[in-house]
Amino acid sequence: MAKPSHSSYVLQQLNNQREWGFLCDCCIAIDDIYFQAHKAVLAACSSYFRMFFMNHQHSTAQLNLSNMKISAECFDLILQFMYLGKIMTAPSSFEQFKVAMNYLQLYNVPDCLEDIQDADCSSSKCSSSASSKQNSKMIFGVRMYEDTVARNGNEANRWCAEPSSTVNTPHNREADEESLQLGNFPEPLFDVCKKSSVSKLSTPKERVSRRFGRSFTCDSCGFGFSCEKLLDEHVLTCTNRHLYQNTRSYHRIVDIRDGKDSNIKAEFGEKDSSKTFSAQTDKYRGDTSQAADDSASTTGSRKSSTVESEIASEEKSRAAERKRIIIKMEPEDIPTDELKDFNIIKVTDKDCNESTDNDELEDEPEEPFYRYYVEEDVSIKKSGRKTLKPRMSVSADERGGLENMRPPNNSSPVQEDAENASCELCGLTITEEDLSSHYLAKHIENICACGKCGQILVKGRQLQEHAQRCGEPQDLTMNGLGNTEEKMDLEENPDEQSEIRDMFVEMLDDFRDNHYQINSIQKKQLFKHSACPFRCPNCGQRFETENLVVEHMSSCLDQDMFKSAIMEENERDHRRKHFCNLCGKGFYQRCHLREHYTVHTKEKQFVCQTCGKQFLRERQLRLHNDMHKGMARYVCSICDQGNFRKHDHVRHMISHLSAGETICQVCFQIFPNNEQLEQHMDVHLYTCGICGAKFNLRKDMRSHYNAKHLKRT
């Protein structure tokens, strides 16, 4: 026979766990208010959450509903209705509450407020029996298990083991100490107290671990910790303490002011700073055994005479422990003593040089550092040759300045000015990253895109200059020169480029013969492309000699001419009337062209009205809206499971296949073998109406028709 109150009791337990945040696996944020809940409960009550968790299984730790027009008050009441089937307080607007429930697609939406009140009355009867059994302690919303036999026994066992949580005045405390004497307890109660004190008070850590399945648990709030140090730090700031702790703290402060606790200060002075913090806290916490030893000095020989005196001394020690507070003392900071245990290492410039990329390069500070300048030696044949010769020695300060100027990563004022570029059409100063977007948004009729590199340029002189430079080789020798006039001279005189390359090779030889001795360093560390200095201007491929470049360029130009001939054959489809001004791509409809512009601007202009998420494509937004509505595009014909994406649906259909079966990825029809699938695939091919050629894609069939049959007719 099923118990009618079991379901309501389980829901009550889940609601308690939700309030504690225990085992909650999702967090719902509405503005700046966060609600913790369980995915299983949300998916069982709401179709919206069920579909959302199905499609976002790996990224649903936190869900933001701030853009869904649901207030935090309504969602709090919805959570109460999900967990309990009722609401504790009436909403300010029931219509708004009902709209929020319909928006979240709850399975059971009440028609009026009286339905929830009736459900409240009926469920209170069921939950009353369950709540009557919840007199035991609950940790994180979970009721602790207790043995019914032990619970029906003497309550004195629990009274002796657990400290009282009431506030005791000094008069009541004296009366309690007098009531703990030997004559006030019956004989059976002594045995119970003795057993409980031996089993629980002797080892409080074991008592805590048996009560909750962890090592150290706070007796006030029930939070568990993995080590005792964390428990000690938590006890000092626990906000769920009993009321009697404030009273005992007050008496403790009074005793300290009166000078009664001078022995505690002496104990702190005897402590060595080398001992660990856990040992200090064990010393000052005052275990029951230590409290018993302190109380034994006051009781005298009565402690060792009888068992009854032991019980009385233990109870007195418990009363004394209530007066005691935990004092956390930190050892004095003595940096000079602590630094004795550390080895101080001095970092020199040599260590810094060894930590760089060129580990094999060793600097010798005793040798001078020379500047090199270019000198032209004119021979008999009047052929100019540029060599590197030392001009003058450089001091250490100048040498450091030169080395700081060498790395290309160091930013200069010129580079900082280059980051902010100005628009050539309107003069607006913006960053280079936003310059392309500015041209597309404001001056789209005056700009165009380069056909080789795709860079956005202004029509006119800028386009002509870029067309001349685009595709030309750019070596490190060009980048190394700081003057633009020298760059133009080198472009006009290509013979000097080879001479400068020879100059860099000779510079490497001079470095090898001089004081630095960099024999182990390859040439490519200082000049990356010195082994292959010649480069093809069309494809960018590098060669060692000039003859190889000439031979390669003849074949490379022929290939380009062949490609251009193919491009002339494939003319534009005249049915595409909407073309992009930047890249020249054509479209059948204007909306497709407007959507294509987002490829250049990278602007997500399609925004979801429900959650505010932005998308680059309109079809992505349509698919996202279907997820909000719970409308699946693909439905399994076997198990009726819905999927929003095609590849997810294909992957699900594959799970239904048996050995040897295959599936058509177009219509999702299952076939027993591959032969029948190949015969079936002819149905999905696009056939040319003139020659009968078949293609997998429609665009392939259209391009075939335009290339082969459009000109003939």
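A Cβ is built for glycine as well, from the same backbone N, Cα and C atoms used for every other residue.
Annotation comment: Swiss-Prot describes 24-91 as domain 'BTB', evidence class sequence analysis.
Recorded in Swiss-Prot as a mutagenesis result, Lys265 to Arg carries the remark: Reduces sumoylation. Inhibits transcriptional repressive activity. Inhibits sumoylation and reduces transcriptional repressive activity; when associated with R-328.
One mutagenesis experiment named in Swiss-Prot is Ile325 to Ser, and its note says Reduces sumoylation of Lys-328.
According to Swiss-Prot, the mutagenesis experiment Ile326 to Asn carries the following note: Reduces sumoylation of Lys-328.
The annotation that Swiss-Prot gives for the mutagenesis experiment Lys328 to Arg reads: Reduces sumoylation. Does not reduce transcriptional repressive activity. Inhibits sumoylation but does not reduce transcriptional repressive activity; when associated with R-265.
Looking at Swiss-Prot, the entry for mutagenesis of Cys536 to Ala says: Abolishes binding to ubiquitin; Abolishes recruitment to DNA lesion sites. Over all protein chains present, the Cβ of Cys536 (mutagenesis position) has 18 other Cβ atoms lying within 10 Å.
Here the residue is the original one, but Swiss-Prot notes a mutagenesis experiment at this spot, Cys539 to Ala: Abolishes binding to ubiquitin; Abolishes recruitment to DNA lesion sites. The DSSP secondary structure for Cys539 (mutagenesis position) is coil.
All protein chains included, Cys539 (mutagenesis position) registers 12 other Cβ atoms within 10 Å of its own Cβ. Mean pLDDT of the predicted structure over the domain 'BTB' (24-91): 83. In terms of DSSP helix, strand and coil, the domain 'BTB' (24-91) has 29 helix, 14 strand, 25 coil.
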